[in-house]
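Student: I'd like to ask you about the structure that follows.
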Amino acid sequence: MVNPTVFFDIAVDGEPLGRVSFELFADKVPKTAENFRALSTGEKGFGYKGSCFHRIIPGFMCQGGDFTRHNGTGGKSIYGEKFEDENFILKHTGPGILSMANAGPNTNGSQFFICTAKTEWLDGKHVVFGKVKEGMNIVEAMERFGSRNGKTSKKITIADCGQLE
């Protein structure tokens, strides 16, 4: 089985910035990968398209995926509101790692973050389920609109998204 690849077309205040593609590690965390894949395609009738990156901290991460409240308090999974931490096999080894944001153990919904540095203190707390395949330069460009408290200076949105393979 080949791991799925999904893409985000990123916009800044409505202007296209570029495409980021992700490999999803369905071989290691099938349930978590499937949630992100289906939210990227929108095939369940809801998902990431049109949502924003509400929290960007340069040198740390870019967080998004709250398509219900758009501020970090919402979002939902394809399995219902929240689902369990599948496993912690994969680690936060460096830039480009894709991991689930949460509010404590077993509270995965739709929020995720893209690491822009090694974040080993998150190992065992957040489920890593993918990595940037192409477009890390776009993630680095997104970082420039972040701040130390995470507030973004411009609206960073997922203008389009879907599955490539």
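Just so you know, glycine gets a Cβ as well, placed from its N, Cα and C.
Every residue here is the original one, so none of the noted swaps is modelled.
Here Swiss-Prot flags 7-163 as domain 'PPIase cyclophilin-type'. For the mutagenesis of R69 to A, Swiss-Prot gives this note: No effect on peptidyl-prolyl cis-trans isomerase activity. Reduced interaction with BSG/CD147 and ability to induce leukocyte chemotaxis. The structure shown keeps the original residue. H70 to A appears in Swiss-Prot as a mutagenesis experiment; the accompanying note says: No effect on peptidyl-prolyl cis-trans isomerase activity. Reduced interaction with BSG/CD147 and ability to induce leukocyte chemotaxis. Where Swiss-Prot documents T107 to A as a mutagenesis experiment, the accompanying text is: No effect on peptidyl-prolyl cis-trans isomerase activity. Reduced interaction with BSG/CD147 and ability to induce leukocyte chemotaxis. Mutagenesis annotation in Swiss-Prot: W121 to F, described as 75-fold decrease of sensitivity to CsA; the structure shown retains the original residue. The note that Swiss-Prot attaches to the published mutagenesis W121 to E is: Loss of peptidyl-prolyl cis-trans isomerase activity. The note that Swiss-Prot attaches to the published mutagenesis K125 to R is: Loss of acetylation and interaction with TARDBP. For the mutagenesis result H126 to A, the note given in Swiss-Prot is Loss of peptidyl-prolyl cis-trans isomerase activity and interaction with HCV NS5A. Loss of ability to stimulate MAPK/ERK phosphorylation.
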Student: Tell me the Cβ contacts of K125 (mutagenesis position) under 8 Å, same chain only and six or more apart in sequence, or just say none.
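Tutor: Set apart from K125 (mutagenesis position) by at least 6 residues yet with Cβ under 8 Å, we have F88, N102.
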Student: Where W121 (mutagenesis position) and T107 (mutagenesis position) are concerned, what is their Cα separation in Å, rounded?
Tutor: 18
Student: Other Cβ atoms within 10 Å is the metric here; tell me which of the mutagenesis positions R69, H70, H126 scores highest.
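Tutor: Per the Cβ count within 10 Å, the most buried is H126.
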Student: Roughly how many angstrom lie between the C-alpha atoms of H70 (mutagenesis position) and H126 (mutagenesis position)?
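Tutor: Here the two Cα atoms lie 21 Å apart.
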Student: Please compute the mean pLDDT of the model over the domain 'PPIase cyclophilin-type' (7-163).
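Tutor: Here the mean pLDDT over the domain 'PPIase cyclophilin-type' (7-163) amounts to 98.
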Student: What count of other C-beta atoms do you get within 10 angstroms of the C-beta of W121 (mutagenesis position), across all chains shown?
Tutor: 9
Student: Taking DSSP three-state, what's K125 (mutagenesis position) in: helix, strand or coil?
Tutor: coil
